[in-house]
Amino acid sequence: MEKFAPEFHGEDANNRATKFLESIKGKFTSPKDPKKKDSIISVNSIDIEVTKESPITSNSTIINPTNETDDTAGNKPNYQRKPLVSFKEDPTPSDNPFSKLYKETIETFDNNEEESSYSYEEINDQTNDNITARLDRIDEKLSEILGMLHTLVVASAGPTSARDGIRDAMIGLREEMIEKIRTEALMTNDRLEAMARLRNEESEKMAKDTSDEVSLNPTSEKLNNLLEGNDSDNDLSLEDF
């Protein structure tokens with residue numbers, strides 16, 4: 001049968017723990033330094049000595065290391081910590097490298113109302129050439145956007161891998177946008193063709209029907225006879241419908 005260590009509870013366990021800490025307290029403490037102050041921290045009624053180290057300012061960037069040879073604070077060297085990141089002041093509008101790019105962007109997308117909205121001829125034109133022409137213009141605009149974004153990325157100070165990653169992501173986004181626009185345009189073209197066929201069928205029916213007479217189906221004739229004759233023998237049943 002296995003043997004287990006004895007268990008202690010209550011006051012007996014507290015006394016044994018206190019004796020154990022007092023027995024090992026001298027093994028881990030270093031010789032006292034007259035220049036360092038000692039503080040006592042009480043943890044669960046057990047006194048443990050903690051050596052107070054030299055202070056380091058936490059809210060300042062200046063570190064004052066302790067010099068054991070000099071006792072005066074005036075002779076202690078001050079080390080200025082260098083900032084991890086340095087920022088330059090914003091350039092003036094005339095020196096801004098992106099001002100020309102911004103101007104070209106505004107000029108590219110300004111005053112393009114004819115290309116950005118459907119005209120009357122484009123709405124009534126059912127040919128595939130119209131859709132293809134619009135897709136070509138969309139592709140051209142997206143290519144210009146990609147070129148300007150690429151220029152902006154190259155102008156910025158970044159690693160080569162980051163620039164390549166952004167360029168690849170923008171190319172993938174461009175291809176995805178073109179595919180979505182192409183699919184939507186083809187669906188629109190199919191709808192327009194279906195509407196044109198229905199319109200042609202209605203026009204053919206109207207052209208063939210030149211008489212002013214209106215023909216009634218069998219159910220309508222029975223209803224008409226019932227209203228005109230007022231005869232009980234002409235009552236309708238559910239089977240008539």
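Yeah, the Cβs are placed from backbone N, Cα and C, and that goes for glycine too.
What you see is the original sequence, not a version with the noted changes.
Quoted from Swiss-Prot, the note attached to the mutagenesis of Phe87 to Ala states: Almost complete loss of viral transcription. Complete loss of interaction with host phosphatase PP1.
Phe98 to Ala appears in Swiss-Prot as a published mutagenesis result, with the remark: Complete loss of interaction with protein M2-1. Almost complete loss of viral transcription and loss of localization of protein M2-1 in inclusion bodies.
Here the residue is the original one, but Swiss-Prot notes a mutagenesis experiment at this spot, Leu101 to Ala: Complete loss of interaction with protein M2-1. Almost complete loss of viral transcription and loss of localization of protein M2-1 in inclusion bodies.
Experimental mutagenesis is annotated in Swiss-Prot for Thr108 to Asp, with the remark: Loss of interaction with protein M2-1 and loss of localization of protein M2-1 in inclusion bodies.
Within 10 Å of the C-beta atom of Gly172 (mutagenesis position) sit 10 other C-beta atoms, taking all shown protein chains into account. For Gly172 to Ser, Swiss-Prot lists a mutagenesis experiment annotated as follows: Almost complete loss of interaction with the nucleoprotein.
Counting every protein chain shown, the Cβ of Glu176 (mutagenesis position) has 10 other Cβ atoms within 10 Å. Among the sequence features in Swiss-Prot, the mutagenesis site Glu176 to Gly is noted as follows: Complete loss of interaction with the nucleoprotein.
Quoted from Swiss-Prot for the published mutagenesis Asp233 to Ala: Complete loss of interaction with the N-RNA complex; when associated with A-239.
Listed in Swiss-Prot as a mutagenesis experiment, Leu236 to Pro is described as follows: No effect on the interaction with the N-RNA complex.
Swiss-Prot lists Glu239 to Ala among its mutagenesis entries, and the accompanying note reads: Complete loss of interaction with the N-RNA complex; when associated with A-233.
While the structure shown retains the original residue, Swiss-Prot records the mutagenesis experiment Phe241 to Ala with this note: Complete loss of interaction with N and viral RNA synthesis.
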Tell me, by DSSP, whether Glu176 (mutagenesis position) is helix, strand or coil? helix
